[in-house]
Structures are given as C-alpha cells and as structure tokens.
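*Asks:* For reference, Swiss-Prot lists these features for the protein:
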type	residues	note
BINDING	Gly791, Pro792, Asn793, Met794, Gly795, Gly796, Lys797, Ser798	ATP binding site
MUTAGEN	Gln4 to Ala	Partially functional in a mismatch repair assay; when associated with 10-AA-11
MUTAGEN	Lys158 to Ala	Alters DNA-binding activity and impairs MSH2-MSH3-mediated DNA mismatch repair; when associated with Ala-160
MUTAGEN	Lys160 to Ala	Alters DNA-binding activity and impairs MSH2-MSH3-mediated DNA mismatch repair; when associated with Ala-158
MUTAGEN	Pro203 to Ala	No effect
MUTAGEN	Gln226 to Ala	No effect
MUTAGEN	Arg247 to Ala	Impairs MSH2-MSH3-mediated DNA mismatch repair
MUTAGEN	Gly796 to Asp	Defective in MMR and in NHTR
Amino acid sequence: MAGQPTISRFFKKAVKSELTHKQEQEVAVGNGAGSESICLDTDEEDNLSSVASTTVTNDSFPLKGSVSSKNSKNSEKTSGTSTTFNDIDFAKKLDRIMKRRSDENVEAEDDEEEGEEDFVKKKARKSPTAKLTPLDKQVKDLKMHHRDKVLVIRVGYKYKCFAEDAVTVSRILHIKLVPGKLTIDESNPQDCNHRQFAYCSFPDVRLNVHLERLVHHNLKVAVVEQAETSAIKKHDPGASKSSVFERKISNVFTKATFGVNSTFVLRGKRILGDTNSIWALSRDVHQGKVAKYSLISVNLNNGEVVYDEFEEPNLADEKLQIRIKYLQPIEVLVNTDDLPLHVAKFFKDISCPLIHKQEYDLEDHVVQAIKVMNEKIQLSPSLIRLVSKLYSHMVEYNNEQVMLIPSIYSPFASKIHMLLDPNSLQSLDIFTHDGGKGSLFWLLDHTRTSFGLRMLREWILKPLVDVHQIEERLDAIECITSEINNSIFFESLNQMLNHTPDLLRTLNRIMYGTTSRKEVYFYLKQITSFVDHFKMHQSYLSEHFKSSDGRIGKQSPLLFRLFSELNELLSTTQLPHFLTMINVSAVMEKNSDKQVMDFFNLNNYDCSEGIIKIQRESESVRSQLKEELAEIRKYLKRPYLNFRDEVDYLIEVKNSQIKDLPDDWIKVNNTKMVSRFTTPRTQKLTQKLEYYKDLLIRESELQYKEFLNKITAEYTELRKITLNLAQYDCILSLAATSCNVNYVRPTFVNGQQAIIAKNARNPIIESLDVHYVPNDIMMSPENGKINIITGPNMGGKSSYIRQVALLTIMAQIGSFVPAEEIRLSIFENVLTRIGAHDDIINGDSTFKVEMLDILHILKNCNKRSLLLLDEVGRGTGTHDGIAISYALIKYFSELSDCPLILFTTHFPMLGEIKSPLIRNYHMDYVEEQKTGEDWMSVIFLYKLKKGLTYNSYGMNVAKLARLDKDIINRAFSISEELRKESINEDALKLFSSLKRILKSDNITATDKLAKLLSLDIH
C-alpha cells in the first residue's frame, strides 16, 4: 500500500489545502460504505476553530476513520502494517496549519461530520466580514421566521443553539458558549468582529433532559431536525440540490405541551403540565363597575375543554382566582391590553405567561368544523371567538384537533357541584403538600390508575349537591364492597387496573401524533386485555348487568350503567384487530431504525404495499451484494469468506495479503493484523441499500401516522371507555376508604340545614395514628345554628370545626364518614376563616387578610352554607377584636335565613349574646396545680361540652413550648394584676351607673327599678 500518511477525519479539512495532489485524492469516510444518514454540513466544517485537541498517531496503529486508495499500494511494500506519518515536511505543514487556525479562535466540531461535503465545494478561509456560510444562513432564515421561539437545531449528532438563543440556553443549562455573533440580525455592535454566530451545543441523547429544563423556564422551544438524509439527497432526483441539508421544525414545546407532545420516556410519575391548562381569556368592563369574563381552558393531557362566562364587581376578581386555583393555567392567551395590571399580577404570581394574541382568519373548513361542533354545545359568540383563537394557537403544537371534539367540552360551574374556594382548600388541608400525607386527598386516594387519580381529584374539588347522584355513589360503594369478594370478574378487573398505563394521556397523544410505537403497542394491548376480560365473563355480565333485574342492577344503578356501556363499547372496538397489525418483536427492538422499519406485521397490515415494494428493492440489492461476494471469494480463493457485517459490507484481508489486491479496492480501516476494504461495486451497492433504507423509514413513518389516524377515528368511544374505568377506579378508592373501622354511610335529610352526628371523628387526624376523642355534632334550627366554642389554647377547638367541614365534604363526595351515625343536609358551599397570616406580596397585614376573608364570606354565603370562623379579631387589639366578633354574630343571628356557623373564640363575652340560634360550647379540660408553678396547669380532655369557659390558659401553652418557668411565673403575675384592674374598673362602672339611676329625679320609682334590673351585673 502507499506510504502516504493516514490521518483522522478530524484533520482532513485542516490540511487538505496543503496536501499534495496524491493526498488530495483521499476520500472522506462519510462517502464510503456504511456512512451514517445524519450528516454535518460542509460549511460547518469550514467553521472549525481548532485542531489542537485532535490526536495524530505516529505508531503503527492507524487513526479511526482513515482511508487510503489502493493506487498507492506499491509504495507500501516495505510496510506490511498500517501506514505512519513519516514525512517530516508534512508534519511541519500540519503544525503551521494548526497554529494559524488556532489563532482564528473558532471551536473545533469536526467530530460530528459525516459526509455532507459531497454536496459543497471547498471554500477558502474567510475573513470576519465574509458572507455567512450556508448553514448559518439557513439558521438565520429559520430564526427570522420564528423569533418567538428558542431554536434547538440538529447538526450531526449534536443539537446547537445560535446567537441570542445560545446566550439564553447556555445560561440556563450551564454549558459553554462559543464566541461569535450574539444576534441573529447582527444588530450587536460586536457582531462585526466575528464571522459566525455564537453557539452552544449538547449531545442528541440529552435532548429530552435539556428540553424539560428549558420549558420549565417558560421558554417556547422549537426542535429543528434534518428533513433529508445524505443517501436520499444523493440518489433521489426530487431531493433539494442546495449545499446544506434541508431542516424543518419537527416539534414545538412549552411547559403546557411538553408532557403530552414529548416522544421521550418521561421521568417519574409527575409529568410536566399533567394537570395544567392553556387558557384563552377575555375581559370586558361595563360602565366601570362590572367585569365580564369569558374563558376557554384546555387540558391537553386529559383532553378536556372547560368553558365559562361570569361577572363580578370590577377590582374584586374572586371568581377569577377560584378558576385559577382549579384549572391551574400555564399559558394564557389574551388580546393586547385586555387585562389590567392587578389581574395580570394574578398570573405573574404563579409564573404563568400572558401571550398577547390577536384573532386570526381560519381556513374555511376549520370555521365550518367549529360551527358544526358548536351546534351540539351552543357556546356564545364571545366563547366561539376564544375557541378560534385557541385553535390557531394549537396549530403550532399540532394539538388543534382537541378543539373540534364536542364531547370533551364541559362548563366550569354546574348546579350539581359545590365549588370549594381557595381558602377552604388550604385551611381544611384538602390538598396540603400537593396531596401528600395529612391531606384529605391522601386519605381518599386508593386509586389504581393515573386517569382515576385525576378524576378523584375532580370529585374532591367539586363535591356533589345533587342528593340523587350522591346516593348513587354510596349505593355503588356498598355494592362493590359486598360483590368484590364473591366475583372473579371484579377481582380480576381490579388486578388489571393495578398495571394499567395512563390510557387517557396515551389516547390524546395518539390523536396528536406524538406517541411512541412502544406506547401505542401497550395501549392496544391493554384495551385488548379488557376486551378479552369482558368476553370471558359474558355469562356473569348477562346475569347481573344486562338486565336491570340482575343483582348489580338492583343494588347499584351507577355500576349497572357503567359496565353496560363498557361492555357495549369494548365489544365493538377495532383495537384488537389493530393489535394484530403490530410486529411485537420490533416494538421491543432497541435499534430505533429497526423498530420503525419492522413495526408492522405485513401479513395483517392492510396498507403494506408501499413498504413491501421498498423491501423488495432492498432485497434485490442484497442479492447483488451476495453475487459480488461470490466474485470476491473466487478472486481471493477463499470460499468461506463473508462480509464482516451487513452494515458496511467490508472485506477483511490479512495485512500480509493486501499487496495482491486490485488497485481500485478502497481501504477503510485496519488493525495490526488485518485491513478492511470495500470494492467499487460494494460501495455503490451499500450506498444504494442505504438509500432504500431511508426510503423505507420514510414510508414506515407515513404508514405509522395513518395507523394512528385509524385509532383516532374511535377517539370518542375510547375516551368513554377510559372515563368509565376512571369512574369505577374512583368508586373502588372510596370503597377502600369506607372500609375503615367505624365508618358509616351518611343519611341526607330534607328541610332546613342541619348536621347531627354521634361520636364523629376528624378523618385526617385519625388517619395519622393519633388517638382521636370522638365528639357529637348538634347543629340545626332546634339545636342552634350558631355554635360559639370557647376553651383553652390547644384544646381542640380548630380540629373540631375542621372535622365538621371535612365530614360534610366527604359525605357530599359520596364517601362513608368516621362516625357512629350522621344525618345532614346538602350544603352549597363551605366557607372558612381559619388561621392567621399576612400577605407581604400584596402589602396586606394579618388583620387586613382576616377582614378580606370575612368580606368574601359575607358576599358568598347563603342559607345553605357552612361557615367556619376561627378566632375572628385576633389580628388586632382586644377591644376591636371583640367589637368585630360581636357585630358578626349579631348580624348572622338576626338573619331570617342564617347559615350554620361554627365560631371559635377566646372572648367569652360573645357567649352572652342572647339569640335562640346561638348555643355555647367549650372544649373540656381539668385544672391541676403543680409545685413551683403559680398558674394552673391544664389536662386537655378534647371533649365538647355545653357552656362557656372564661380562661384560655395561655401559660399552659407557654409551658408546653418549654419557656423558662420564671418567665411564665412573671407573666402569670402580670396577667392577674391586669385581671384585677379590669374587675375593679367594671365595679366602678357599675357603681357609677347605680348612683346615676338612684339620683334621677325626673323618673318614677317603677322606672328606676326597671333600669336597675336591666344593668349587666355579674
């Protein structure tokens, strides 16, 4: 072989201008057999900044990727091993080139190059003022059309960001920023000092990790992929002839769309954007007093669209905040200047960006589709405008189909649901710590599926106010509890649910076209398993479900409807047939190309003609390679010779035998013992085979999209299947909770509001393995609608009133509750004022926050409300606190339709208000005098008893907090002095009143006696 130097492909571009004519004949590895289909642009090679990091070997082992022509074999006779750098002049030239290019301060990235140089001519070194390279020009064109996005562009086996995008991404990801032009339009004054754009890069295998980090910073990120391969570009007459590969945006991600549009395996159970929604919101103010809102909210993971129109006083915005809490917006589309600053601040506080988007003209067929959809749900014109706006916004993410399905639209507010306001959700620990331990959600959640968990969350957020629906859930719980141990059908179904993936999310991803093949396979497999399960138990279903006289039909109309509909839908779906079209072994294939090409079982797939045609062409090329191998065997006289692999189709020859090989054989690489070659014919055939492989991948991708469309055609039916399974999962979850010890079915009563319970317990505290003392609840017109509860600090007052509210909410969700017996009315809302905290962000003090909560309660309560008022007035002075509390109780006690109220206080004088609606209670305790303590210690009994208590026993709490005993004794003595002063002051006031009445001369003795009797004497 020739004595020319063998060099790595990393150096080829750096030295080619200095090489001799013989050296210039060297062929790039990317042009040889087995070159990868993803390549770098040639002009990207021109942008290399340094070759100093590249290793040049001078021993007998060749550099990876080196190739040499067989034409130089005569000069290699003295060397039976690989070639070496034995040319001193060449080394000097190489050193000069390395130094010169190092001075240009441009980063070396040639390790990504794979052969795009086939399509561009060699260019001379450029000055900083030279024109942009074709790749940079392509990047600029893309960015100028997508200024609102961060572009992450594939270049070889890396993804790169350029100019201002690179600055942003490098800062967030903490990766190196290579110097260059900092703005895409070259507006930065320093840009003239550079000839390429600044950039940062990361390996393609890290794309999913970095994407999630970028969108978490509220960035809109577009992933730009190569739209053609080197093989197609070379052999396809219809391919573009430009010097760079065509690149297109393949996906656009935001925080709202990443979870549902990502094709990656997402980490953990929490999926970004799982419960979040995208809003389109408009706000109009009438006469400066009333603000009217129109809202469309879409959750892409659940495939739910919520619509709402509501009014509230300008600057109030309480209803808006409730919707923000429930729907958790992550993006909000608004018209320019549509929202005032105080409303925009609500969204800023939750890191929700406002996107100013004007209305766009939609295509005629889209307008018609929206019109047809609206015929079924009857939205107002303002809501239809928002639907159109959201549709045009979704087009960018390929999620617009969700806006055209009428069955997924639902109103936010409903007459059959109660809405818990944010205060109640927080103070009652409904979702404390995201539903973690110690919350009501944690207590009730025994769901087996992700979609069941999300539905249970909706049930808890919106308890029922329709007693018929509540009773149906309670009947279902009783039925499933008795049936589950006697039915193989239910037992097996419950086991299947334990291993069921998120069917609803996968179904929506199938509709969006973003799901992976493995995900589709497991989705079809799971639905098919449900189909088989129902087929297997048809006799049981016929006996108990298909007739309303069956056991299930009699016990639970809700379960009867659920399973009757499930049985019908599962018996008609085509998904089991679609499952037979999949090649299971290909689904499990780790090689992504093989997974794509072999995904379909062509014996069952009904659109396989295009794939089969390309496969036949590929087989023809492989046959020709076999023929070529037979010729090579004859020439080398090695009848058992085989290609080294069926990718590169290389011929392996011992180094001692290479001198007799044909001149046109091309050496690809070598070891100390053997060299590997490709012949001109095998090279052409492998390139042709690569071309057909790329065609097959392209055709398989097209067929995969058609396959997803076939599944999507059953979207409405499949969604019903999933929602019915979710509802059953929720019933199972509530049944599991209801099986706890001493849980009882609530009884609902008509007439005036009442809660009557015997030995009721706080469900959350009890579930934390704390021994909880049960208490009775007596609230009704006869037993008092207003309960004023006094007692020592830490005596259990707040726990008791929370207990009443939690039992009410659990009962109206449709769950059994912890009590021996409970009878209650239906409540339309539960309003709370519990705890003390300020709002530093809004500049509100503790007392102002307290008063704002009271105002909210006064505006929203009615006769069917349950109010929890915990120590109102504690945020201000004692006299003001007493006055406000007194005024509140008097106000409610004089209402003709007074709601049920639980009022805890440390102001015992409030219990002296006279009203037939008021009952006084206190949390019981036992006093104990201990040695060395001036104050009375208290043993809490946590039992509710009638009557008032006049001491809060704050010293006892100070002791529990382990304050120094001397400090507590001093505090007690001061407290006693103040108490005596207060008693003396009251006595003086009484004496003064007596004196004034007795000295009055202008009234009769009878009137004097009446006034004396009216004095408040204790």
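Numbers here mean position along the shown chain, with the first residue as 1.
Here the Cβ of each residue, glycine as well, is placed from N, Cα and C on the backbone.
Original residues only.
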*Asks:* Would you kindly give the Cα-Cα distance separating Met794 (ATP binding site) and Gln226 (mutagenesis position), rounded to the nearest Å?
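*Replies:* Rounded to a whole number, the Cα-Cα distance is 67 Å.
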*Asks:* Tell me which of the recorded positions Gln226, Asn793, Ser798 sits in the most Cβ-dense spot, judged by other Cβ atoms within 10 Å.
*Replies:* Gln226
*Asks:* Can you tell me whether DSSP puts Ser798 (ATP binding site) in helix, strand or coil?
*Replies:* helix
*Asks:* Report the same-chain neighbours of Pro203 (mutagenesis position): residues 6+ apart in sequence with Cβ closer than 8 Å to its Cβ, ordered by sequence.
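*Replies:* For Pro203 (mutagenesis position), the qualifying residues are Tyr157, Lys158, Tyr159.
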*Asks:* Quick check: which same-chain residues outside Gly791, Pro792, Asn793, Met794, Gly795, Gly796, Lys797, Ser798 lie with their CB within 8 A of the centre of the ATP site CB atoms?
*Replies:* Met923, Phe940
*Asks:* Using only C-alpha positions, which one of Gly791, Asn793, Gly795, Lys797, Ser798 is spatially nearest Lys160 (mutagenesis position)? These are the binding-site residues in the record.
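*Replies:* Nearest by Cα distance to Lys160 (mutagenesis position): Ser798.
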*Asks:* Tell me which residues of the chain lie with their Cβ under 8 angstroms from that of Gly795 (ATP binding site), as long as they are six or more apart in sequence?
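*Replies:* Expected: His922, Met923, Tyr925, Val938, Phe940, Tyr942.
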*Asks:* Which residues does Gly796 (mutagenesis position) neighbour through Cβ under 8 Å, counting only same-chain ones at least six apart?
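*Replies:* In sequence order, the residues whose Cβ lies under 8 Å from that of Gly796 (mutagenesis position) (at least 6 apart) are Val773, Met923, Phe940, Tyr942.
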*Asks:* Write down the Cα-Cα distance for Arg247 (mutagenesis position) and Pro792 (ATP binding site), rounded and given in Å.
*Replies:* 73
*Asks:* Which one of these binding-site residues has the most other Cβ atoms within 10 Å of its own Cβ: Gly791, Pro792?
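*Replies:* Buried the deepest by this measure is Gly791.
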*Asks:* For Met794 (ATP binding site), just count the other CB atoms lying within 10 A of its CB, please.
*Replies:* 19
*Asks:* Roughly how many angstrom lie between the C-alpha atoms of Arg247 (mutagenesis position) and Ser798 (ATP binding site)?
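*Replies:* On Cα coordinates alone, these residues lie 63 Å apart.
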*Asks:* For Gly791 (ATP binding site), which DSSP three-state class applies?
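*Replies:* Note: Gly791 (ATP binding site) is coil by DSSP, not helix or strand.
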